Amino acid sequence: MESGFTSKDTYLSHFNPRDYLEKYYKFGSRHSAESQILKHLLKNLFKIFCLDGVKGDLLIDIGSGPTIYQLLSACESFKEIVVTDYSDQNLQELEKWLKKEPEAFDWSPVVTYVCDLEGNRVKGPEKEEKLRQAVKQVLKCDVTQSQPLGAVPLPPADCVLSTLCLDAACPDLPTYCRALRNLGSLLKPGGFLVIMDALKSSYYMIGEQKFSSLPLGREAVEAAVKEAGYTIEWFEVISQSYSSTMANNEGLFSLVARKLSRPL
């Protein structure tokens, strides 16, 4: 299986951040499968970070890609956020938004949606500025390494977040389990692990470019998380899938887990 799995080098050479953003995060067609999934993710992130008490000083977002939607509610609950990705072009795309460069992707429809969820305490521009102020570092990461962020010195995090990343980064189940343990090395004991990802997806498309995904069901994910030294506090599955031209997933899952004080 691994021989046919999209390599890291392919992400560096063929992953186009702008195409990805245009395909999956344009809120223009609110009724598309992609928009429905994005709204679901935003609602769950709001629930986790604004209603359920997942908060603290430091949140590390693993595999941010070129996106910021996953941090719009988190910036209300964490003083500092570190964004990370494997591909340089995704980090560059994030920097464009952080620096308000004119060619940065327009997240304002998504930001407005989150502000509505949060009761319109602030307007979109203020929310964007709050997130920009919260993001303290933009770092390279590789979840398959025992030190996912290399030698960068960071205090143990209160929360590690990963959305739509691990399935694409791990070619097999043992690698997936190791990646979860590697993420645990970034967390303080009792710290939160928040993951959202597709279920049973073997690929996703960006235009004509196909990228591999590790097709895991709920039971495999739950077992891997527990084996990696966490206790699961919340696990939700929805049946909504991406458009058939975009991916072959069978729903998505969201989970909140906590790192055990003593490793298994």
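Residue numbers in this text run from 1 along the chain shown.
From the backbone N, Cα and C atoms, a Cβ is placed for every residue, glycine too.
No substitution from the list is modelled in this structure, which keeps its original residues.
What you are looking at is a predicted structure, and each value in this text was computed from that prediction instead of being measured.
These features come from Swiss-Prot:
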type    : residues                                                         : note
MUTAGEN : Arg18 to Lys                                                     : Has no effect on N-methyltransferase activity
MUTAGEN : Tyr20 to Ala                                                     : Loss of N-methyltransferase activity
MUTAGEN : Tyr20 to Phe                                                     : Decreases N-methyltransferase activity
BINDING : Tyr20, Tyr25, Gly63, Tyr69, Asp85, Asn90, Asp142, Val143, Thr163 : S-adenosyl-L-methionine binding site
MUTAGEN : Arg181 to Lys                                                    : Has no effect on N-methyltransferase activity
MUTAGEN : Asp197 to Ala                                                    : Loss of N-methyltransferase activity
BINDING : Asp197, Ser213                                                   : nicotinamide binding site
MUTAGEN : Ser201 to Ala                                                    : Has no effect on N-methyltransferase activity
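Everything Swiss-Prot records as a feature, shown here on the structure.
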residue: Arg18; record: mutagenesis position; contacts (Cβ under 8 Å, 6+ apart): Pro66, Glu93, Phe105
residue: Tyr20; record: mutagenesis position; contacts (Cβ under 8 Å, 6+ apart): Gly65, Pro66, Ile206
residue: Gly63; record: S-adenosyl-L-methionine binding site; contacts (Cβ under 8 Å, 6+ apart): Thr84, Asp85, Tyr86, Cys141, Val143, Ser162, Thr163, Leu164, Cys165, Leu166, Ala168, Ala169
residue: Asp142; record: S-adenosyl-L-methionine binding site; contacts (Cβ under 8 Å, 6+ apart): Lys8, Tyr86, Pro148, Gly150
residue: Arg181; record: mutagenesis position; contacts (Cβ under 8 Å, 6+ apart): Ala228, Gly229
residue: Asp197; record: mutagenesis position; contacts (Cβ under 8 Å, 6+ apart): Ser162, Thr163, Leu164, Cys165, Leu166, Asp167, Val221, Leu252, Phe253
residue: Ser201; record: mutagenesis position; contacts (Cβ under 8 Å, 6+ apart): Asp167, Ser213, Pro215, Ala247, Asn248, Asn249, Glu250
Ser213 (nicotinamide binding site), number of other Cβ atoms within 10 Å: 25
Cβ neighbours of Thr163 (S-adenosyl-L-methionine binding site) where a neighbour is any other Cβ within 10 Å: 23
DSSP-derived structure type at Tyr20 (mutagenesis position), helix or strand or else coil: helix
